[in-house]
Every structure is written in C-alpha cells, then in structure tokens.
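Among the mutagenesis experiments that Swiss-Prot reports, K51 to A is described with the note: Loss of activity, cannot complement a deletion mutant. For the mutagenesis of K69 to A or R, Swiss-Prot gives this note: Loss of protein-tyrosine kinase activity. The structure shown keeps the original residue. Annotation of the mutagenesis experiment V147 to W in Swiss-Prot: Loss of activity, cannot complement a deletion mutant. For the mutagenesis result H161 to A, the note given in Swiss-Prot is Loss of activity, cannot complement a deletion mutant. In Swiss-Prot, a published mutagenesis experiment is listed as D163 to A, annotated Loss of activity, cannot complement a deletion mutant. Loss of protein-tyrosine kinase activity. Mutagenesis annotation in Swiss-Prot: D163 to E, described as Loss of protein-tyrosine kinase activity; the structure shown retains the original residue. The active site annotation in Swiss-Prot covers D163.
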Amino acid sequence: MRLVLEEPFKRLWNGRDPFEAVEALQGKVYRELEGRRTLRTEVDGRGYFVKIHRGIGWGEIAKNLLTAKLPVLGARQEWQAIRRLHEAGVATMTAVAYGERGSDPARQHSFIVTEELAPTVDLEVFSQDWRERPPPPRLKRALVEAVARMVGDMHRAGVNHRDCYICHFLLHTDKPVSADDFRLSVIDLHRAQTRDATPKRWRNKDLAALYFSALDIGLTRRDKLRFLRTYFRRPLREILRDEAGLLAWMERKAEKLYERKQRYGDLL
C-alpha cells in the first residue's frame, strides 16, 4: 500500500481508512466512468479535484491492449508525473493526497487529490475567437513561447502527456493577463507517462496533438516557427533540416485528427 497525505486531508482523515474517506467525499462530479470517478469538492472553502480509480478488470485491460491503447490502471501515473514536473520546474497541479492499495492491476484501488487551480481559463477557451479578434501580437508571441518551453521542459524531464491539447494548459486570471505578466499551468496528467527520457514516438504524438488542437486559432507560419525554435532550443535552420520528417508527419497526423473531429465532433 502507498499513502501520502498532506493538509487538510492529513487532519480530516486522521484515524480513518483513507480509501473509504475519499469515496465519501461529496461534490460536483465531472466524470463517472467504469473504474474512474472525477469530482470537485471543497474543504474549508478551498476547492480540490479528486480522481478515484477502481480496478477495471482484466477483460477491459485486454481490450485496451488489443486495440493498441495503453490502459490507465490507477492514480500512480498522475502522481509520478506531477512529482517529476515539480522537480523540473514545470508549473502544474499540487497533489495533497495520494493512495494506492492492491497489487493486482485489474482490481487496484487508488486515488489522487489535487488543489484546484483557480481562477483560470484554458487556452482553448482563451483563444477561441482569435481568428476574428486577434490578440495583441506580443501576448500571442509570449503565450506561444511559454507553451513551447513548458512542453519542451516536460519532455526533457521524461514526461509525455498523451492528451497534450491546448485545453489542458490553464492561464491564471487572478490578475490581468499581459505579455509581460502571466502564468500557465499544465493539467490533466492521468494518462501521462514518466521515464528517464521521453521516447521520440511519444514526444511526437504530444507535438502532433498540440498542433492539431491549435489549428483553428489563427496561428501564422511565424508563430509555428517561433514555437519550434523555443521547443527545440536550436537555430531554425537546423530544426527545419534535421526535423523535416517529424514536421511532415505532424502535418499529416494533425490533418487526420482534424478530419476525425469534423466527422465525429469531440469523440476522437
């Protein structure tokens, strides 16, 4: 069994079974799936997000593997990713409770509780009208570079997101947002993978997903080149020469994802 409790849950759950206590938490349920529940709760006026994972069974695990999908078996992936990103200086959530019980991955019970990041707006919402009403050029440049740095630092730290879309980057709005003063945090790491080094295959999947998610916000060629230069931390001439295969693949992959979105909506 693994268990880490910080305040206020260390105090609230003192003398209680934390796996029963977390199941008893009340709040707004955001997702209820077989084997996983996500909700927002409040303690002492402060918001927290709770993800509870219950064993999905060997049948579901096998079905995922047969369809080339890596199943999410518990909260450990998000816990490990959050810890690694904090070590690397990448702004993300803060976990205040984590528990894992059971060695059988098909029946394991686990949970993670993170502090709510608020007030915030995700970049998909923030940029949704950029085509019609472009943002100040300096702000757009600053945001493009900030996302590129975050994703680059994340990958160099050995973490790949697997859901690397602009909606999973939160812009903090506790004060006016400007090119010279803003904060971003990356969230929703329940599918993230953490290794000593990020394999190119998974790095490339993240980059293609990010590019796809930004296709409709009016980015120019110059914006895209700025992202590449910041992400790779190399001269553009070298990037365009050495990463030509990746860039062509990203275009094709993003186009396929975009076509699927047009056909099926958000059910990718």
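Backbone N, Cα and C define each Cβ position, glycine as well.
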Through the lens of DSSP with three states only, how would you label D163 (mutagenesis position)?
coil
Which whole-number value in Å describes the distance between the Cα atoms of K51 (mutagenesis position) and D163 (mutagenesis position)?
17
Using Cβ-Cβ distances, find the residues under 8 Å from D163 (mutagenesis position) that belong to the same chain and are at least 6 apart in sequence, listing them in sequence order.
D188, R191, A209
Taking only the Cα atoms, work out how far H161 (mutagenesis position) lies from V147 (mutagenesis position), in Å, as a whole number.
13
Using a 10 Å radius around its CB, how many other CB atoms surround H161 (mutagenesis position)?
24
Return the count of C-beta atoms lying within 10 angstroms of the C-beta of K51 (mutagenesis position), excluding that atom itself.
22
Including all protein chains displayed, how many Cβ atoms other than that of V147 (mutagenesis position) lie within 10 Å of its Cβ?
21
According to DSSP, collapsed to three classes, what secondary structure does K51 (mutagenesis position) have?
strand
